Structure formats: C-alpha cells, structure tokens
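Structure first, then comments.
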Amino acid sequence: MPGQELRTVNGSQMLLVLLVLSWLPHGGALSLAEASRASFPGPSELHSEDSRFRELRKRYEDLLTRLRANQSWEDSNTDLVPAPAVRILTPEVRLGSGGHLHLRISRAALPEGLPEASRLHRALFRLSPTASRSWDVTRPLRRQLSLARPQAPALHLRLSPPPSQSDQLLAESSSARPQLELHLRPQAARGRRRARARNGDHCPLGPGRCCRLHTVRASLEDLGWADWVLSPREVQVTMCIGACPSQFRAANMHAQIKTSLHRLKPDTVPAPCCVPASYNPMVLIQKTDTGVSLQTYDDLLAKDCHCI
C-alpha cells in the first residue's frame, strides 16, 4: 500500500525534503521529479532527493569550515603569512566545438588584489555547486592574470576535458550554474598593519565608547531574507559602532585632517565615522531562479573597524 511505503520515511525528513523540492528546478543537479508524473514520489525517489540535498548541505558546511579555519589561523598568526582565503565567483560558461569549455570571468568580480598572479594559490572550477567533478584551472588562470591587459573587461579560459566526458558536459552545460573557487594568498604586510592598529586602540573616552566591532544576533526574518535564504537560519552580524576621537584608529591622513578641522569648525566639517576596515566572508545557501546554490558574500560581516 502507498501509505505503508511512506511510513518507511521519517516524518521530519519527508517534511524537509518536500519543502526543499518545492524550490528546486527541472533538469538541474538538484531536479524535481517530472511534473507530468501524477503519482506521489515513492521512497526511493525521496531518498535520492534527500541525498542530493544532504550533499549540498555538506558542501556548504565544508566551505564554511574552510573559511572559518582561514579566519582562525589568521587571527592567531597575525605576524606570519596567513592561510589562503577562499572566494567563489560565478563565471559565464559555454560549450564550444570539440567539447571545449569556454569560461569568461569578469574583472569586476575579481577579489581585491587581483590581478596579481602570485596571490592565486589554487583555482577550482565546477559546472554547479553540487557537481562531484572539478577542474584545477590554477595554471591557466595564473597565465591569464599575468598576460591579460589590465583594461580588458574579462579573462577568458578554455578547458579541454577528456573526450569521454564530452557528452555529459554537453548535457550539463545547458543547465549549468558554474562556480569558480579561488584560494588566495593574503596581501603583504597585513599582519604589521594590524599590529599598528592594535597599538592605537586605547580609547580616551572610556572603555567601549570608541570605534569598535559590535555583534548583533539576527534571524532571517529580522534581515528580510526569509524568502530567499535557506541557511543559516540565524546570523551573527558584526558591525562597526562608536565614536572617533582624535588619532583613534585613523584610516589615513585624510581622517586625521578631518578630525582637526572638525574641532575647529564642527558646524561645517563632520567628525570621522567608524566603518569596516575589512570583512569576513559569509556563505549562504540561497534560492535562485534555477534552484538552490551556495554563494559567498565578501563584504557582509565587518572584521576590523577604523575611522574615516
């Protein structure tokens, strides 16, 4: 009996699977059963979709773990060379003649500090966030970063997968949600800049009153994200708050001059503002027009603060 079959699936699991399946596209790596199928999906189909969602969730947790590991290492080794940071881009991709894959990477999407080929530690390309196969494109991307004209709007890569994979690539490329995972070495002298910043952290106004990092716990509903973000359900939002007295965490000479002029002409020159000096990346599982994807946001959570 159908009812007996459905009882083999855990109730909370099936509710989660049905909720996720309602967001997924036809034909993708996380596709729904065919719309024309009138009967309710059986346990084997539910198990298959549940496994695919678990795979996406595992990729999310793995990426989050790598990002946190990068951050923890960097925070505890500020005088050493930190581990590579992870950034995820979404290049344009098309399948050319002979089974070649052509990638177009917009320069506007490249992280700060590129194009410096020496900063690129590793680059991995996948046709979708859930694809099991990836291509190491570190060498061709380094070459493009070294040779391409700085004014060129995009970088172009051509991949030559094995002939045995051409048919599968042809089928997957039409519904691809490509992902380029970059592992970047940090820019030089970062730890020394942080050490100098910590030396000027004594607040003349009293503890907790000057420019500093502040954390607020917020739900997806609080942020207005509940209709498009699936995970995490709660975010520890870090932001910069506090006053900017003279010489406190001044970002540059302009901030110092602004402080001096504010003392002389407070009605016409505003005081410096406390703003983020750098950011921590954040990974979201989010709904898209074509299904569910992982997305890294590089400028969402403040990491350090200064006055400007």
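Yeah, the Cβs are placed from backbone N, Cα and C, and that goes for glycine too.
One mutagenesis experiment named in Swiss-Prot is TRP225 to Ala, and its note says No effect on interaction with GFRAL. Attenuates GDF15-mediated food-intake inhibition. For TRP225 (mutagenesis position), no same-chain residue that is 6 or more apart in sequence has a Cβ closer than 8 Å to its Cβ. When secondary structure is read from DSSP and collapsed to three states, TRP225 (mutagenesis position) falls in the coil class.
Per Swiss-Prot, mutagenesis TRP228 to Glu is noted as: Abolished formation of a ternary complex with GFRAL and RET. Cβ environment of TRP228 (mutagenesis position): GLN286, LYS287 lie under 8 Å away, each six or more residues apart in the same chain.
The C-beta environment of VAL283 (mutagenesis position), restricted to residues of the same chain at least 6 apart in sequence and closer than 8 Å, consists of TYR60, LEU63, LEU64, LEU67, LEU294, GLN295, THR296, TYR297. Record note (Swiss-Prot) on the mutagenesis of VAL283 to Arg: Abolishes interaction with GFRAL. Abolishes RET phosphorylation and cellular signaling mediated by GFRAL and RET.
Per Swiss-Prot, mutagenesis VAL283 to Ala is noted as: Reduces cellular signaling mediated by GFRAL and RET.
One entry in Swiss-Prot concerns the mutagenesis experiment ILE285 to Ala. Its note says: Reduces cellular signaling mediated by GFRAL and RET. Abolishes interaction with GFRAL and GDF15-mediated food-intake inhibition. Same-chain residues at least 6 positions away in sequence with a Cβ under 8 Å from that of ILE285 (mutagenesis position) are, in sequence order, LEU56, ARG57, TYR60, VAL229, LEU230, SER231, VAL292, SER293, LEU294. According to its DSSP assignment, ILE285 (mutagenesis position) is in a strand.
Record note (Swiss-Prot) on the mutagenesis of TYR297 to Glu: Abolished formation of a ternary complex with GFRAL and RET. Residue density at TYR297 (mutagenesis position): 14 other Cβ atoms are found within 10 A of its Cβ, drawing on all protein chains shown.
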Message: According to DSSP, does TYR297 (mutagenesis position) sit in a helix, a strand, or coil?
response: strand
